[in-house]
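The block underneath contains the structure these notes are about, expressed in structure tokens.
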Amino acid sequence: MKLYSLSVFYKGEPKAVLLKAAYDVSSFSFFQRSSVQEFMTFTSQLIVERSAKGSRASVKEQEYLCHVYVRSDSLAGVVIADSEYPSRVAFTLLEKVLDEFSKQVDRIDWPVGSPATIHYTALDGHLSRYQNPREADPMSKVQAELDETKIILHNTMESLLERGEKLDDLVSKSEVLGTQSKAFYKTARKQNSCCAIM
């Protein structure tokens, strides 16, 4: 998972104005970096110009995903990432950056601003911090831990059963479970297997 670009634009009519951008082109060869960076800026600008105010979208281009968020006040953000990067985390980043940007940069500077004149230095920090979505986004971290716990629980249950033994056989032989509990287990098992086939 990788983030390549994080940019802030003002969606003017008809052109979008680049206000600030951060790039991570370290994975490209030295001679390709400036061209790749220019192409990312061009693509981001084009996506903002063609997106409606108050919208969010993800646009696929080869193995990359461009996530765009255009606010109703014409401030827009674009993240370019690989296709494995979680969309939810990308949009969380965009929302955070645009909120921060709108508080730090005066609104009258947006239509006439440029990367040289806008004083907002947090983009590089956000780009590097969000390279690992699990560390940057608490929900991703919790989801990853939950997935690991599910795997451990599944492996533990499987390891408790002896070779060739099935949970159904253990339930039917159990002296601890009452008749009603056994009937409940069988009914639940049938319903779950029915849904799994569909």
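Glycine residues also receive a Cβ, built from the backbone N, Cα and C atoms like all the rest.
Residues as originally present; substitutions not included.
The domain 'Longin' feature in Swiss-Prot is assigned to 8-131; the stated evidence is sequence analysis.
Annotated domain 'v-SNARE coiled-coil homology' per Swiss-Prot: 138-198, in sequence order.
Experimental mutagenesis is annotated in Swiss-Prot for Val8 to Asp, with the remark: Mistargeted to Golgi and plasma membrane. Normally targeted to vesicular structures; when associated with A-194 or A-195. Val8 (mutagenesis position) falls within a strand segment according to DSSP.
Under 8 Å, Cβ to Cβ, and six or more positions away along its own chain, Phe39 (mutagenesis position) finds no residue. In this structure, Phe39 (mutagenesis position) is part of a helix by DSSP. According to Swiss-Prot, the mutagenesis experiment Phe39 to Glu carries the following note: Mistargeted to Golgi and plasma membrane; when associated with E-42. Normally targeted to vesicular structures; when associated with E-42 and A-195.
The Cβ neighbour count for Phe42 (mutagenesis position), using a 10 Å radius and every protein chain shown, is 10. One mutagenesis experiment catalogued in Swiss-Prot, Phe42 to Glu, is accompanied by this note: Mistargeted to Golgi and plasma membrane; when associated with E-39. Normally targeted to vesicular structures; when associated with E-39 and A-195.
The note that Swiss-Prot attaches to the published mutagenesis Arg50 to Glu is: Mistargeted to Golgi and plasma membrane; when associated with E-56. Normally targeted to vesicular structures; when associated with E-56 and A-195. The secondary structure of Arg50 (mutagenesis position), as reduced to three states from DSSP, is helical.
For the mutagenesis of Arg56 to Glu, Swiss-Prot gives this note: Mistargeted to Golgi and plasma membrane; when associated with E-50. Normally targeted to vesicular structures; when associated with E-50 and A-195. The structure shown keeps the original residue. DSSP assigns Arg56 (mutagenesis position) to a strand segment in the three-state reduction. There are 16 other CB atoms within 10 A of the CB of Arg56 (mutagenesis position), with all protein chains counted.
In Swiss-Prot, a published mutagenesis experiment is listed as Val59 to Glu, annotated Mistargeted to Golgi and plasma membrane. Listed in sequence order, Ile47, Leu65, Cys66, Val68 are the same-chain residues at least 6 apart in sequence whose CB falls under 8 Å from the CB of Val59 (mutagenesis position).
Among the mutagenesis results in Swiss-Prot, Cys194 to Ala has the note: Loss of prenylation and normally targeted to vesicular structures; when associated with A-195. Normally targeted to vesicular structures; when associated with D-8. The residue drawn here is the original one.
Record note (Swiss-Prot) on the mutagenesis of Cys195 to Ala: Loss of prenylation and normally targeted to vesicular structures; when associated with A-194. Normally targeted to vesicular structures; when associated with D-8. Normally targeted to vesicular structures; when associated with E-39 and E-42. Normally targeted to vesicular structures; when associated with E-50 and E-56.
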Lowest local Cβ density among Val8, Arg50, which the record lists as mutagenesis positions, within 10 Å: Arg50
Alpha-carbon distance [Arg50 (mutagenesis position); Val8 (mutagenesis position)] in Å: 15
